[in-house]
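Participant: Quick one: the structure is below, questions incoming.
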Amino acid sequence: MEKDTKQVDIIFRSKLPDIYIPNHLPLHSYCFENISEFSSRPCLINGANKQIYTYADVELNSRKVAAGLHKQGIQPKDTIMILLPNSPEFVFAFIGASYLGAISTMANPLFTPAEVVKQAKASSAKIIVTQACHVNKVKDYAFENDVKIICIDSAPEGCLHFSVLTQANEHDIPEVEIQPDDVVALPYSSGTTGLPKGVMLTHKGLVTSVAQQVDGENPNLYIHSEDVMLCVLPLFHIYSLNSVLLCGLRVGAAILIMQKFDIVSFLELIQRYKVTIGPFVPPIVLAIAKSPMVDDYDLSSVRTVMSGAAPLGKELEDTVRAKFPNAKLGQGYGMTEAGPVLAMCLAFAKEPFEIKSGACGTVVRNAEMKIVDPKTGNSLPRNQSGEICIRGDQIMKGYLNDPEATARTIDKEGWLYTGDIGYIDDDDELFIVDRLKELIKYKGFQVAPAELEALLLNHPNISDAAVVPMKDEQAGEVPVAFVVRSNGSTITEDEVKDFISKQVIFYKRIKRVFFVDAIPKSPSGKILRKDLRAKLAAGLPN
């Protein structure tokens with residue numbers, strides 16, 4: 001990562017002035033700092049059963065859960081795993097752990113048993129908070145390793161019920177000293193290459209990131225206590241956890257929780273609760289654009305539609321503008337390691353700026369961005385494409401137990417290299433044009449080719465394999481495999497797909513298999529994915 005520093009860096013900043021950020025505060029103290037102004041207002045609305053928790057309720061329940069976790073043996077710097085869909089309990093567990101100076105690692109409840117256990121093991125989780133239907137995925141691992149399982153619905157044999165946490169006395173929270181650099185969240189990300197790694201996000205980092213979005217006289221993302229935010233994106237993903245939950249808590253907005261996206265409930269909830277802020281991802285935007293039912297609902301309350309996690313095309317933008325007549329539509333750009341927000345659309349500001357279609361915002365305030373030539377390491381002026389780099393208090397502390405991967409991602413001067421290629425135009429707007437990194441983006445979810453390749457190579461009838469993205473209208477990208485059969489093997493496409501689908505979550509399943517004589521590689525043995533992508537683009541895989 002050490003690049004030749006021949007010239008002075010060309011650094012880009014927000015059009016908004018820097019602000020004071022109280023990032024000495026622990027995350028929970030910061031989020032609830034102004035709670036006296038809205039303690040009786042709705043904080044969480046459970047879309048599934050219409051239950052409403054006020055800000056006072058959420059703070060109290062989170063404190064009770066903190067005391068309960070302490071009673072179950074959780075100490076500062078210990079980790080709990082939250083293996084849940086969006087739910088009030090997810091919120092109470094996450095904030096409860098923060099009160100103790102403990103860490104939450106969030107996992108997708110749809111993960112296979114192997115994927116969940118891998119993350120539980122890597123993060124050294126002491127407690128797993130989940131639902132009864134997922135207990136079988138972790139039961140053997142938990143019992144062998146003295147890990148407690150706490151269920152939010154019914155508790156199968158050997159598991160505890162979430163009420164052991166919520167019935168604790170909130171005054172029993174121990175006094176703990178939380179340092180700004182202590183880790184509070186540990187999402188897993190594949191980074192720019194390779195297998196999923198624990199991303200250490202600190203109290204200071206998340207406080208800074210939330211403040212960069214919603215604090216200040218002219219916040220970049222203007223949300224207030226009269227707003228209703230739709231939380232349909234999964235909270236185990238940092239975009240939803242940060243830009244929906246934490247930002248919403250900080251400003252006193254109502255957060256309407258949906259367990260999973262389905263278009264009818266989605267439209268009904270927007271109409272019933274007069275949702276004003278819609279943080280979406282392109283697949284949801286596509287569903288809105290394509291559904292004839294949208295016209296039967298009143299969506300006029302929505303004033304902001306944010307899209308993140310993957311680029312949104314111009315046609316899609318125009319269609320959505322027509323469906324949400326009163327909404328400003330814009331994009332943000334994030335990466336888990338960056339805390340996660342790097343850039344955000346300034347049309348969302350309290351005093352908005354004009355924006356361009358296709359841009360993903362301008363760099364957030366209190367941060368610095370530069371565009372670097374991947375070959376020379378020199379920073380580039382406006383309108384020249386290079387690797388996007390970000391620096392500021394919001395970025396990750398590093399990867400858990402992986403100093404090498406950390407050093408490859410963050411240089412000695414504190415610059416985080418994103419692996420994304422983009423440029424900044426004359427109006428400070430950021431455009432993303434390509435990815436250096438190898439990740440496949442399926443509906444905003446990361447798929448690491450290396451993970452699938454390792455599984456493919458375990459098959460006795462496969463001698464070599466490479467996985468690359470293929471464009472897909474609905475998902476954005478899907479994984480496809482190029483496979484070299486072992487001597488004399490007659491393994492079929494369906495057999496390969498079936499072999500993988502048993503081992504991974506749905507979005508990592510291989511959609512096509514192309515059999516080849518050899519995988520193209522560089523002299524150092526690196527797979528030349530560029531060549532394989534070019535083959536796909538030319539329509540000549542075999």
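For all residues, glycine too, the Cβ spot is worked out from N, Cα and C.
Sharing the features that Swiss-Prot gives for it:
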BINDING   Ser189, Ser190, Gly191, Thr192, Thr193, Lys197, Gln331, Gly332, Thr336, Asp420, Arg435, Lys526  ATP binding site
MUTAGEN   Thr193 to Ala  Reduced activity against 4-coumarate
MUTAGEN   Lys197 to Ala  Reduced activity against 4-coumarate
MUTAGEN   His237 to Ala  Strongly reduced activity against 4-coumarate
MUTAGEN   Tyr239 to Ala  Strongly reduced activity against 4-coumarate
MUTAGEN   Tyr239 to Phe  Reduced activity against 4-coumarate
BINDING   Tyr239, Ser243, Ala309, Gly332, Thr336, Met344, Asp420, Arg435, Lys437, Lys441  (E)-caffeoyl-AMP binding site
BINDING   Lys260, Lys443, Gly444  CoA binding site
BINDING   Gly332, Thr336, Asp420, Lys437, Lys441, Gln446  AMP binding site
MUTAGEN   Thr336 to Ala  Strongly reduced activity against 4-coumarate
MUTAGEN   Lys441 to Ala  Abolished activity against 4-coumarate
MUTAGEN   Lys443 to Ala  Normal activity against 4-coumarate
MUTAGEN   Lys526 to Ala  Abolished activity against 4-coumarate
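Quick one: where do these features end up spatially?
Facilitator: Look at Gly332 (AMP binding site): DSSP puts it in a strand. Counting only residues at least six positions away in the same chain, the Cβ atoms of Ser243, Met306, Ser307, Gly308, Val341, Ala343, Met344, Cys345, Cys360, Gly361 sit under 8 Å from the Cβ of Gly332 (AMP binding site).
Sequence-distant neighbours of Lys197 (mutagenesis position): residues of the same chain at least 6 apart with a C-beta under 8 Å from its C-beta are Tyr188, Ser189, Ser190, Gly191, Tyr399, Leu400, Asp402, Ala405. Following the DSSP three-state reduction, the secondary structure of Lys197 (mutagenesis position) is strand.
The secondary structure of His237 (mutagenesis position), as reduced to three states from DSSP, is coil rather than helix or strand.
Cβ neighbour count for Tyr239 (mutagenesis position) (all protein chains, 10 Å cutoff from its Cβ): 22.
Here the Cβ of Lys441 (mutagenesis position) has 20 other Cβ atoms within 10 Å, regardless of which shown protein chain they belong to.
DSSP assigns Lys443 (mutagenesis position) to coil in the three-state reduction, outside any helix or strand.
When Cβ atoms from all protein chains are considered, those within 10 Å of Thr336 (mutagenesis position) total 21, not counting its own.
Taking a C-beta cut-off of under 8 Å and a sequence gap of six or more, Lys526 (mutagenesis position) has no contacts in its own chain. The DSSP secondary structure for Lys526 (mutagenesis position) is coil.
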Participant: Within 10 Å of the Cβ of Gly191 (ATP binding site), how many other Cβ atoms can you find? Include all protein chains, please.
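Facilitator: Gly191 (ATP binding site) is surrounded by 28 other Cβ atoms within 10 Å.
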Participant: Sequence order is fine: just name those recorded positions in Gln331, Thr336, Asp420, Lys441, Lys443, Gln446 with a Cα within 10 angstroms of Tyr239 (mutagenesis position).
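Facilitator: Candidates kept after distance check: Thr336.
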Participant: Give the number of CB atoms, excluding that of Gln446 (AMP binding site) itself, located within 10 Å of its CB.
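Facilitator: I get 21 for this one.
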Participant: Hey, of the recorded positions listed (His237, Lys260, Arg435, Lys437, Lys443), which one tops the CB count within 10 A?
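Facilitator: Going through His237, Lys260, Arg435, Lys437, Lys443 one by one, the largest Cβ count within 10 Å is at His237.
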Participant: So how far apart do the AMP binders Gly332, Thr336, Asp420, Lys437, Lys441, Gln446 get, largest Cα to Cα in Å?
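Facilitator: If we measure all Cα pairs in Gly332, Thr336, Asp420, Lys437, Lys441, Gln446, the largest is 19 Å.
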Participant: Looking at the recorded positions Lys260, Thr336, Arg435, Lys437, Lys441, which ones sit with their CA no more than 10 Å from the CA of His237 (mutagenesis position)?
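Facilitator: So far as Cα distances go, the recorded positions lying within 10 Å of His237 (mutagenesis position) are Thr336.
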Participant: Near Ser189 (ATP binding site), how many other Cβ atoms are within 10 Å of its Cβ?
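Facilitator: The answer is 19.
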Participant: How many Å separate the Cα atoms of Lys441 (mutagenesis position) and Arg435 (ATP binding site)?
Facilitator: 10
